[in-house]
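> So Swiss-Prot has the following annotated:
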DOMAIN    23-151  domain 'ENTH'
DOMAIN    771-1012  domain 'I/LWEQ'
MUTAGEN   Arg867 to Asp  Reduced acting binding
MUTAGEN   Gly871 to Asp  Reduced acting binding
MUTAGEN   Ala875 to Asp  Reduced acting binding
Amino acid sequence: MNSIKNVPARVLSRRPGHSLEAEREQFDKTQAISISKAINTQEAPVKEKHARRIILGTHHEKGAFTFWSYAIGLPLPSSSILSWKFCHVLHKVLRDGHPNVLHDCQRYRSNIREIGDLWGHLHDRYGQLVNVYTKLLLTKISFHLKHPQFPAGLEVTDEVLEKAAGTDVNNIFQLTVEMFDYMDCELKLSESVFRQLNTAIAVSQMSSGQCRLAPLIQVIQDCSHLYHYTVKLLFKLHSCLPADTLQGHRDRFHEQFHSLRNFFRRASDMLYFKRLIQIPRLPEGPPNFLRASALAEHIKPVVVIPEEAPEDEEPENLIEISTGPPAGEPVVVADLFDQTFGPPNGSVKDDRDLQIESLKREVEMLRSELEKIKLEAQRYIAQLKSQVNALEGELEEQRKQKQKALVDNEQLRHELAQLRAAQLEGERSQGLREEAERKASATEARYNKLKEKHSELVHVHAELLRKNADTAKQLTVTQQSQEEVARVKEQLAFQVEQVKRESELKLEEKSDQLEKLKRELEAKAGELARAQEALSHTEQSKSELSSRLDTLSAEKDALSGAVRQREADLLAAQSLVRETEAALSREQQRSSQEQGELQGRLAERESQEQGLRQRLLDEQFAVLRGAAAEAAGILQDAVSKLDDPLHLRCTSSPDYLVSRAQEALDAVSTLEEGHAQYLTSLADASALVAALTRFSHLAADTIINGGATSHLAPTDPADRLIDTCRECGARALELMGQLQDQQALRHMQASLVRTPLQGILQLGQELKPKSLDVRQEELGAVVDKEMAATSAAIEDAVRRIEDMMNQARHASSGVKLEVNERILNSCTDLMKAIRLLVTTSTSLQKEIVESGRGAATQQEFYAKNSRWTEGLISASKAVGWGATQLVEAADKVVLHTGKYEELIVCSHEIAASTAQLVAASKVKANKHSPHLSRLQECSRTVNERAANVVASTKSGQEQIEDRDTMDFSGLSLIKLKKQEMETQVRVLELEKTLEAERMRLGELRKQHYVLAGASGSPGEEVAIRPSTAPRSVTTKKPPLAQKPSVAPRQDHQLDKKDGIYPAQLVNY
């Protein structure tokens, strides 16, 4: 056989089975597969076997470096489900992983916070859950780093809790607050998950529901420990501090108690949790911390995880122990070796190499068997722990029942004979406990042969026995104290005997269960002893194989050299890592220095901002003071015009004076609002300056026109008007002085000017001339004609709508027919309501005329009240015109040639016109008139029918129009951002267009009022009105009513018939 010398190191380093690099690569591969299978985008819960492999990997490498190296590369911002499952896996790693995992996760706090903030700003259901979950994880990491006495699993004894709390009341107080915050984060996550689930169906059996519910198992485990610790700490605080100081703690605990109890109750009702976890039940009410003895009644909630069922596929080993060559790479290495050195003589491999490989396989097989035996032992130990925990819970429940019985016995102090019988029964139970203690001590002796983990089980069991002995001692002391009772009431003997029998039955049942558990414990101990024997045999076989391997160590010097070379490379790599860590620490120091500098700059910027803010306040007040000074000059100039001889030839009308005075009063209200806004925000005086400018001009204009009006008025009213104008100017100047003083500005009294302005307004009303009696022969006829024409137009509109409804039934079907019928029915109802309104208004007008005309005729009454008559005519025309326009719009909508918005606008116009008609009728009506009450009811009916038209139109429009659903599934983050910006641009354009159209609508309305005020007389309007006689042909439209041209008379509107004209300033 040819011997090969000086084998290249690169060939030796690729031989599987002994290289540390190959073992590390296999470990990394296993972890990568487990992480990719556990954290994916499928909406399903994380499988337990993948999470368990990741947790075992943290124990293998004593940290979470590998986990975070793969987790950083996951595309968490792209999928909310991926982020949710990452948080779930991280929670399990924190709870069950190696203790160093906590410090490794501390380095990636910023990554966790960024993921939570990212999904918190997006409207995604899983995203909102991820935001809450990341806050919980950050709180958990901070708490356990601050309190290293508490492991991430939160499972500590009461002694460790006492040691962590210490004796300082401040530390206990702070620790309790931190545990409250911890519990709030846990409960908030559970509430967020349940809020997204539909409890009406079995969501816990669906993969989507289980994906959300799976992390709540860890939440239940955390909450049970946190609840127990907070109860202990609160009792300790109440023993040191007064109750009033801890009122806030008690309120917060009660709120958390009810939330936790509802959480446990809802989780217990779900099928998903019943097979995975045993959830404890909390008592009906929270503990009473004001009573120190209530601590003995507290029972620690115990969460039990049932034994996991065996999985179908075998778990993957952390170290490759396969007997066959790896796929791909070993074949390539063998071919390269043969091509370089040639095949060996007679065989492919050397006999020694084959023997070495067979021995390696045997060693690996024995090692795997040893690992299996260890895993089985750990599984047995976990099962025994769960049984002991269940037994502990049952014993606690039994102790509580005994305490309740003792409380009843204390209340019934007269049961001496029965208590002695109970004492004998207690001695019998004590004998049973002593026998159980002897058996437990024997079990402890057998378990001392196992590892240190078995001693922990024996310690827990002995602690339980000691608690039982203490309970028996307490029972004996209580019974001895009961012997002092002198009298016994025979009436309660039956009740005590019944309590005794129940306690005996329960005690016997618990003793039988305890004996059964002892027997099972002994059986498990025997199985563990047999496993120990098999382990010893395996170790002997391993020693024999080791001796055989030692004989072949001389031939493995070359391999040892290669290993030493690899170790040297590893040391070099470690030195490189240390250098990298040193550079990283320097970078962190530099970052901290830069942070300090930035904080200094921030403080400087804040001081500059404060100075600029003060400067802005000064500048705003300077602008306000300048505006007030300018306004004072304008008012002073207006007051001086009252004594100016050149102003004597200037005249004005009372109507114009009234309009200017009313505008000035409105400007006073605006000035008060601007003053209030300025006091709220001293940095913005724009509203106050604008209001001040407008007020000064309007007040000056009112003063000037008041003087001009007094030139044509009688002497006495003219003198009073001049005096009022001077008083208004003086009060306005006083107000301007207050605005210029920074101290008096806050107490400005705008009411100083309102009183003289109201006086000017009242004098202007008194100076108005009375209306002239014009067209005595025409006004009455015009009113009757307009009311008759309006009724006829409404009748035609009702008939036309019925014709359109018949045509729509023949021309359309389906959804369109349903929409058209609904719209036309609502229009018909509206027309009927308007017809009833017009009829009632006519009756009310007749009543007004008959009650108010006296000895005069009807024509004379209308002529005497010409303004009221013109308003009535205008309102009647507006109703008729609105009804006609509504019919036209409905016809266009049914024929699909019009817009739904036209119908809505016509409905609003009809409502406004009927309101105008009602207002015109109510002016001279008696408030107790039955016709007026019916008119008001009809007006409300018209408004309701108009609202029905609008509602049916909008619903029909939404029913017919197709609505495109927004689909964002194929859009990336960049595309979404681009479309968001484009949509914002479109929104701004539409808002600008909307503002322009609103301004145009305002100008049209202004022009409409101007034209309405400047139109001809009512007699002329009647002359140009077309005939409103109904037509017999149903296919033709009813006559089109003319839009009213006589607008309701306002105080500031003028009419040439009044004989008064606006003021004209003439200079001679």
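Every residue gets a Cβ built from N, Cα and C, even glycine.
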> Give me the mean pLDDT over the domain 'ENTH' (23-151), rounded to a whole number.
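Overall, the domain 'ENTH' (23-151) comes to a mean pLDDT of 90.
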> Tally the residues of the domain 'ENTH' (23-151) by DSSP class, grouping H, G and I as helix, E and B as strand, and everything else as coil.
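Taking the domain 'ENTH' (23-151) as a whole: 97 helix, 0 strand, 32 coil.
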> Return the count of C-beta atoms lying within 10 angstroms of the C-beta of Gly871 (mutagenesis position), excluding that atom itself.
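There are 21 of them.
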> Provide the number of Cβ atoms within 10 Å of the Cβ of Ala875 (mutagenesis position), excluding the reference atom itself.
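Looking across every protein chain shown, the total is 25.
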